[in-house]
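One structure is given below, encoded as structure tokens.
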Amino acid sequence: MDQLSDSYALYNQPVVIDNGSGIIKAGFSGEERPKALEYCLVGNTKYDKVMLEGLQGDTFIGNNAQKLRGLLKLRYPIKHGVVEDWDSMELIWSYVLNEVLQLQNIGEHPLLITEAPMNPLKNREQMAQVLFETFDVSALYVSNPAVLSLYASGRTTGCVVDCGEGYCSTVPIYDGFALPASMMRMDIGGADITEQLQFQLRKSAGVSLFSSSEREIVRTMKEKVCYLAKNIKKEEEKYLQGTQDLISTFKLPDGRCIEVGNDRYRAPEILFSPQIIGLGYDGLSDMCMQSIWKVDLDLRKPLLSSIILSGGTTTLKGFGDRMLWDLEALTKGTSKIKIIAPSERKYTTWIGGSILTGLSTFQRLWTKKSDWLEDSTRVYSNLM
């Protein structure tokens, strides 16, 4: 594949997009943090307008839709890491690129974008087609988010545990080489915790918050009060004994306050015990161990001592402690296990993309639009 010229790379700063199910992060190569942090949602007004003044338009995108959620019916284009609503996805990309990043011509910039590991090839094909044809990007690279998170950590070896809004994955990488046969994924993430909390609140507190706008309220509640218990059985015993520090109060937008008790740790427990919601996955700790056990025997020790957390869901209180507790139990104390939890792990995927696209050695990896036009099938297989 032809390299982009040095002048091309110099005068056309690459754009980096971490295309998350919950929040889309976007910005320019070489910068320390993303310039755009927008909720990945689109909202349409659900009421008839009766006055000329007030809000203009009937479609709102990203953070604007989040702010006006009470007036809107919200749509989430990405479900479990897969784009299901391409029209809404295009609206979000257009808004982020043109309005937030204020790009005059996206076609003059190479674009790195993330895609969940083990996604259907059809999703990547559609993504490439939309970005090349609709947005006219000049060059494209589609990356595994876990690989970028490892770049951001400054390491070349580690098992990346990436948990976002739509899915969780475990990706072992050794000395810069991804080990695809050992990658694992489960389609449970932060959105499922939010949904579980919705059901539990109705059952335990009689609070019904099920509209698309109310779902965002519950998402905020999850982020503020939920946590992972290190030992779920002991936590249940403490709760039954009436321990008051396990109860948290959350204020709803209408001023009502509700007490959240054992739902605080029961809702996120689905990550580690998916059978709670009737799914057959083994749980995140088991999945991490299975990924590492799939690699060659000689590679396991350095992977166990470099387990890197990435994604917004890993910022739940107690997440790292729970992973360590479970993995030490699974290895029966025979291996040294180290959990690495970067303080900015919500953004480490984007930061890794910013670093990667700035390397001179990366320039040969871009897929140019001319290559895609010549042989799109071959190019799809290169967008990894």
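Placed from the backbone N, Cα and C atoms, the Cβ positions cover glycine too.
Here the original residues are kept at every noted site.
Remark: ASP87 (mutagenesis position) has no non-local neighbours by Cβ distance under 8 Å and separation of at least 6 in sequence. In the three-state DSSP scheme, ASP87 (mutagenesis position) falls into the helix class. Annotation of the mutagenesis experiment ASP87 to Ala in Swiss-Prot: Reduces spindle formation. Reduces nuclear migration in mitosis; when associated with 84-A-A-85.
LYS251 (mutagenesis position) carries a strand DSSP state (E or B). Here Swiss-Prot notes a mutagenesis experiment, LYS251 to Ala, with the remark: Lethal and dominant cold-sensitive. Reduces nuclear migration in mitosis; when associated with A-254.
Counting only residues at least six positions away in the same chain, no Cβ atom sits under 8 Å from the Cβ of ASP254 (mutagenesis position). While the structure shown retains the original residue, Swiss-Prot records the mutagenesis experiment ASP254 to Ala with this note: Lethal and dominant cold-sensitive. Reduces nuclear migration in mitosis; when associated with A-251.
Under 8 Å, Cβ to Cβ, and six or more positions away along its own chain, ASP296 (mutagenesis position) finds no residue. One mutagenesis experiment catalogued in Swiss-Prot, ASP296 to Ala, is accompanied by this note: Reduces nuclear migration in mitosis; when associated with A-294 and A-298.
Under its mutagenesis entries, Swiss-Prot includes LYS369 to Ala with the note: Lethal. Strongly reduces interaction with JNM1; when associated with A-371. Look at LYS369 (mutagenesis position): DSSP puts it in a helix. Under a cutoff of 8 A between CB atoms, and with a sequence separation of 6+ in the same chain, the neighbours of LYS369 (mutagenesis position) are PHE132, ASP136, VAL137, SER138, ALA139, LEU140.
The Cβ of LYS251 (mutagenesis position) lies under 8 Å from the Cβ of CYS257, each of these being in the same chain and 6 or more residues away along the sequence. Secondary structure from DSSP puts ASP296 (mutagenesis position) in coil.
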